[in-house]
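Asks: In case it's useful when we look at the structure, here is the feature table from Swiss-Prot:
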type	residues	note
MUTAGEN	S14 to A	Loss of activity
MUTAGEN	H19 to A	Loss of activity
MUTAGEN	H19 to Q	Reduces N-glycosyltransferase activity. Loss of O-glycosyltransferase activity
ACT_SITE	H19	active site, proton acceptor
MUTAGEN	D117 to A	Loss of activity
ACT_SITE	D117	active site, charge relay
BINDING	S277, W346, A347, H364, W367, N368, S369, E372, Y386, E388, Q389	UDP-alpha-D-glucose binding site
BINDING	S277, W346, A347, H364, N368, S369, E372, Y386	UDP binding site
MUTAGEN	N312 to D	Decreases activity. Loss of N-glycosyltransferase activity; when associated with F-315
MUTAGEN	Y315 to F	Decreases activity. Loss of N-glycosyltransferase activity; when associated with D-312
Amino acid sequence: MEESKTPHVAIIPSPGMGHLIPLVEFAKRLVHLHGLTVTFVIAGEGPPSKAQRTVLDSLPSSISSVFLPPVDLTDLSSSTRIESRISLTVTRSNPELRKVFDSFVEGGRLPTALVVDLFGTDAFDVAVEFHVPPYIFYPTTANVLSFFLHLPKLDETVSCEFRELTEPLMLPGCVPVAGKDFLDPAQDRKDDAYKWLLHNTKRYKEAEGILVNTFFELEPNAIKALQEPGLDKPPVYPVGPLVNIGKQEAKQTEESECLKWLDNQPLGSVLYVSFGSGGTLTCEQLNELALGLADSEQRFLWVIRSPSGIANSSYFDSHSQTDPLTFLPPGFLERTKKRGFVIPFWAPQAQVLAHPSTGGFLTHCGWNSTLESVVSGIPLIAWPLYAEQKMNAVLLSEDIRAALRPRAGDDGLVRREEVARVVKGLMEGEEGKGVRNKMKELKEAACRVLKDDGTSTKALSLVALKWKAHKKELEQNGNH
């Protein structure tokens, strides 16, 4: 069979578009640079979403997809946290994954590697049964990866809740992080989400390598520390920034309208405001943000979602039913119509960030969004909401110094005065100049590392060569 001569890699993304998108970029590089074939094995608790299908259907023919039957999570309560749901989806998909691997064997296409992402380590069981080397694609920072690798030890040595720690956690090469800023599933050690986080991190040592979506100039000290050989520490390969910077088609007139509006604004004058496809604010915080943007007197393009009490409430359903514009303060649209453009739900983000009129990005610090900003050289206002975003915000504002971070009051609310101060500071102030210059440097570095002789390209080549060597070995042993 002709195809069996080409190394074949199976990739299992955790549920959620934020996990799929960087893996798609990773797969494209494997195909374009190394001539590999890739199969995405998609697990989920329902039928594939339209967004998933659109992304997967647009890929080159050497990247195919298999959709596993939905898993049954009806035994979980409505309060079950997202990390538990994601982990259980992968774990309960193992019987179906075995069938897919059987079909690979029958077709002479046994993968030379299985790649999972951060919560998918239970799929290693299937990889081991079929003698396929397991790898992890880690879609966030080297700093958070260091935390994941250290968590089993931390769990044994700390008895209190991490938020009660009086000293910040100091990991080699990493920015010090207070316990209250640890990622969400580490905030309640009695919750199943923490147990699943711990369960997955304990299995990281079983991987034959970890590919991380970052690059040396962005996190030099953390990457150096991770690459020092150590017990229970697989080799780490920084292969980022893997982001989709190709042209997204603005699907509706409203979406292309926002780009037309940007065309008419002065160079670098617009603050782009978006909390990602999963992030929402409370009613009160939405109100304060709106009034702060108005008071700042800066130009802005705001992707708005209806408020809710849960920061990641639209993680699986990015179009809540209510019109978000009805939640804006009275008179806000009229007051800001000359300077602001408000768009519900979604904007073509890569195009907005690459637009010459965009000069800043108020972001939830999701890592995909952060890397898109780095690639376009756009300085940040860090406004973390959920997952590991607080850890990212600390890294971006205190270590990399590519972001300003507004201060919240004791009640967790960022007041309008603080919003206005930070927005003005980024777009007009001295502080803004510093982060702008830093982002310019990082943009150039991001471009360099992905060139043919760049560090991230070389790191990916090392892994691809390993996989090709494994394929040759299998052929010599007469095993397809």
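Placed from the backbone N, Cα and C atoms, the Cβ positions cover glycine too.
Tell me about the surroundings of these features in the structure.
Replies: For S14 (mutagenesis position), applying a Cβ distance below 8 Å and a minimum sequence separation of six or more within one chain yields I86, T89, V90, V116, D117, L118, F119, G120. DSSP assigns S14 (mutagenesis position) to coil in the three-state reduction, outside any helix or strand.
Over all protein chains present, the Cβ of H19 (mutagenesis position) has 19 other Cβ atoms lying within 10 Å.
The Cβ of A347 (UDP-alpha-D-glucose binding site) has 25 other Cβ atoms within 10 Å, all protein chains considered.
Annotation for N368 (UDP binding site): spatial neighbours G18, I21, P22, P139, V243, G276, criterion Cβ-Cβ under 8 Å with sequence separation of six or more. In this structure, N368 (UDP binding site) is part of a helix by DSSP.
Taking the Cβ of N312 (mutagenesis position) as centre and 10 Å as the limit, one finds 21 other Cβ atoms among all the protein chains shown.
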Asks: Consider the recorded positions H19, N312, W346 and say which one has the Cα lying nearest the Cα of W367 (UDP-alpha-D-glucose binding site).
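Replies: Of the recorded positions H19, N312, W346, H19 has its Cα closest to that of W367 (UDP-alpha-D-glucose binding site).
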Asks: Quick check on the binding-site residues: of W346, W367, Y386, whose CB has the lowest count of neighbouring CB atoms inside 10 Å?
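Replies: Sparsest of the binding-site residues W346, W367, Y386 by Cβ contacts within 10 Å: W346.
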Asks: May I ask you to report the DSSP-based helix, strand or coil state of Q389 (UDP-alpha-D-glucose binding site)?
Replies: helix
Asks: If you measure from the Cα of Q389 (UDP-alpha-D-glucose binding site), which of the recorded positions H19, N312, W346, H364, E372 is the nearest?
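Replies: So, spelling it out, the nearest of the recorded positions is H364.
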Asks: Measure the Cβ-based neighbour count of S369 (UDP-alpha-D-glucose binding site), defined as the other Cβ atoms within 10 Å of its Cβ.
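Replies: Taking every protein chain into account, the count is 26.
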Asks: Which recorded positions are spatial neighbours of S277 (UDP-alpha-D-glucose binding site) here, meaning Cα within 10 Å, out of H19, N312, W346, E372?
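Replies: Within 10 Å of S277 (UDP-alpha-D-glucose binding site): N312, W346.
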